[in-house]
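Colleague: Let me give you the structure first, and then I'll get to my questions.
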Amino acid sequence: MKPIQSPSGVASPMKNRLRKRPDLSLPLPHRDVALAVPLPLPPPSSSSSAPASSSAISTNISAAKSLSELERVNRIGSGAGGTVYKVIHTPTSRPFALKVIYGNHEDTVRRQICREIEILRSVDHPNVVKCHDMFDHNGEIQVLLEFMDQGSLEGAHIWQEQELADLSRQILSGLAYLHRRHIVHRDIKPSNLLINSAKNVKIADFGVSRILAQTMDPCNSSVGTIAYMSPERINTDLNHGRYDGYAGDVWSLGVSILEFYLGRFPFAVSRQGDWASLMCAICMSQPPEAPATASQEFRHFVSCCLQSDPPKRWSAQQLLQHPFILKATGGPNLRQMLPPPRPLPSAS
């Protein structure tokens, strides 16, 4: 920590004070030079008239949008960490979503976000919301995202299995793509699954939101997010302290899909209940199951997602080949791919 210096022209009352013990001095704290890394600056703007308080963090200048060219239309979502606005890029009249993340973040967090944003900009999949750009404006981090005109799937009730299978296929396609790129979402839930008027479903809120969540007090985290966490993520003792983020994403997907089918949170407690009730329900009870009225394929699909033992869960890529998913495309002899039913007890 640097000592506080008096402003120029103002005499310090301590300046001419005589030292009673000149042979004594306070030890200076050790400073690790490896930590003295300056915050990376954005690339210089091609126009000298650009405002200094707003800059785009981007290496692809042709894809960058100036923040001054974005006109806010209305607020489309908000939470503890920030607000999402629908904006229009005035030169092209193209709509985008602008996520404004509040808070003064430490330099280390900003450096990490700068590195992560380049990864997010390279993500290109029809079932993943595209990250176009990022701005640092007056201390606020603002992320320019693809606009999904129908919003999130939170509160959706999708009881028709054909429609639910197609929706699941799209989510799994995006999730398998992220996993192949070694990206773990860590927050799959209905509010992070967006849909547009063309019925395209896309995964949102990964990457930067994950980094920021790591810097926040866990006591300030959303209970709704806890509701979709896997048991071993909440209680690390369940899997000997090992956490597989890919398997955790699959669990969260399974809870979300079952919630769509039932039209309610699938556990015996409220999704917005207290932490203790949620954690007991998730970690100590049996995983929820699809009702007996559902098809055999769907019941098995949910079971493959919601295995208590993480290694027994199917991967996103494997689930894409599950009979419930293939049924949406009309694949033949799908029941032959399911395990045989349990034998009935003998009458003797």
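Just so it is clear, glycine is given a Cβ too, placed from its N, Cα and C backbone atoms.
For 70-325, the entry in Swiss-Prot reads domain 'Protein kinase', with the evidence type sequence analysis. As annotated by Swiss-Prot, ATP binding site applies to ILE76, GLY77, SER78, GLY79, ALA80, GLY81, GLY82, THR83, VAL84, LYS99, with the evidence given as sequence analysis. If you look up Swiss-Prot, you'll see ASP187 marked as active site, proton acceptor. Among the mutagenesis experiments that Swiss-Prot reports, THR215 to Glu is described with the note: Constitutively active; when associated with E-221. Here the residue is the original one, but Swiss-Prot notes a mutagenesis experiment at this spot, THR215 to Ala: Impaired phosphorylation by MAPKKK5; when associated with A-221. According to Swiss-Prot, the mutagenesis experiment THR215 to Asp carries the annotation: Constitutively active; when associated with D-221. In Swiss-Prot, a mutagenesis experiment is listed as SER221 to Ala, annotated with the note Impaired phosphorylation by MAPKKK5; when associated with A-215. For the mutagenesis experiment SER221 to Glu, the note given by Swiss-Prot reads: Constitutively active; when associated with E-215. Looking at Swiss-Prot, the entry for mutagenesis of SER221 to Asp says: Constitutively active; when associated with D-215. Recorded in Swiss-Prot as a mutagenesis result, ARG313 to Ala or Lys carries the remark: Loss of ADP-ribosylation.
For the listed features, I'd like the structural context: burial, neighbours, distances.
Modeller: Taken residue by residue with DSSP, VAL84 (ATP binding site) is part of a strand. Sequence-distant neighbours of VAL84 (ATP binding site): residues of the same chain at least 6 apart with a C-beta under 8 Å from its C-beta are ARG75, ILE76, GLY77, SER78, ALA97, LEU98, LYS99, VAL100.
DSSP classifies ASP187 (active site, proton acceptor) as coil under the three-state reduction.
Under the DSSP three-state reduction, ARG313 (mutagenesis position) is assigned to coil, being neither helix nor strand. The Cβ of ARG313 (mutagenesis position) lies under 8 Å from the Cβ of ALA247, VAL250, TRP251, CYS304, CYS305, LEU306, GLN307, each on the same chain and at least six residues away in sequence.
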Colleague: How many whole Å apart are the CA atoms of ASP187 (active site, proton acceptor) and GLY82 (ATP binding site)?
Modeller: 16
Colleague: If you count Cβ atoms within 10 Å of the Cβ of GLY82 (ATP binding site), leaving out that atom itself, what do you get?
Modeller: 18
Colleague: For a quick check of packing: other C-beta atoms within 10 Å of the C-beta of SER78 (ATP binding site), how many?
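Modeller: SER78 (ATP binding site) is surrounded by 11 other Cβ atoms within 10 Å.
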